[in-house]
Amino acid sequence: MLSFQATVRPLAVSSRLHSPAAHIWRRNAHTAAMSDDSLDQGSSSSYGDSASQPHLGKGKGRQDSLAQSYRFPEKGMNGGPPDPFEVMALDRSATQQEVKQQYYKLALLLHPDSSHPSSSPDHFATLNKAYNLLSKQSSRSAFLKTGYGWDVSTSSGGNQTWSDSLMRAEIARRRNGGAAAWNGASRRYRDSDAGRGAWGGFDGSQGWRPYEDPSKGFSPPTSGPAEERYMSNPRFLAVVGVASAVIAWVHWHRLGYAAETHRDMLDKQNIDASRALAQARYEAATHGHIRREQIRRRVREAEVLKELEKADQGHIAVAGPPTAYPPSHRE
């Protein structure tokens, strides 16, 4: 007995020393047990409703109203493919915040890893397209006004916008209807009959076909060898180089023509000056003595006028008339 009590006392002391930790552990265990009981009661109450339906989420024992009521629309209200509002189960007056919240909820349901009946990669990609269109005010306004930007038939990634889809569709249309889209292998005429209109069709265009053709009219092909209409970079650079060379040649030609015209003008001026000088020399040689005589006469007249002016002023005495001599008595 003494040995047994001796062995028991240390345990009692140790239990007293660790009593606060043990108390905390008991309280946490009690709380966990209560939560497990409440979860068991909730799951048992909803077992009758969930027994007929598969679990809508992994590790979740309850279902919200959206998961129970939502099914991905295969057709829209008008009979065609569903629009983005129908895909996201939203009204057209939904706000941006409502669109964002609805997207987060539907992404969990339509994800390929989800157990929802509508979960699939295609539905998840369509949901991403709808969210990308409705999350931006510009694309949403354009869709509401014109209807453009939404095409369920095209397979695109989740990060692709409606403008990218339109661009890809335009490139595909140009590729199918490119410059070489008219397949020459399906022509129904000989090469010698090219360009004869309805009797032979246009060369390489499958235009107006022969009259025995059942279609009896113009029916362009829907596919071709996929040659783009737009020009490649080497061809574009070649065209730019040729155009630059032509423009440079034109400017060089104009510059040479202008220089030649200026040179001709200077030559003409020199010729005119030479002719004027020769004419002046000829007139001086022919009528020089007459002009010299006229000049001398004018000079003498000027001198006479100056002498008369001086005489009037009294600087020069004017000679009187000659004296008359008496008659001689020689007679």
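Just so it is clear, glycine is given a Cβ too, placed from its N, Cα and C backbone atoms.
Don't look for the substitutions in this one, it keeps the originals.
According to Swiss-Prot, the protein has these features:
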DOMAIN    83-147  domain 'J'
DOMAIN    275-303  domain 'IQ'
MUTAGEN   HIS111 to Gln  Decreases cell population growth rate
Checklist entry - Across the domain 'IQ' (275-303), what does the pLDDT come to on average, as a whole number? => result 86
Checklist entry - Which number gives the other C-beta atoms within 10 angstroms of the C-beta of HIS111 (mutagenesis position), all protein chains shown included? => result 16
Checklist outcome for this item: The correct DSSP tally for the domain 'IQ' (275-303) reads 28 helix, 0 strand, 1 coil
Checklist entry - In the domain 'J' (83-147), how many residues does DSSP put in helix, strand and coil? => result 43 helix, 0 strand, 22 coil
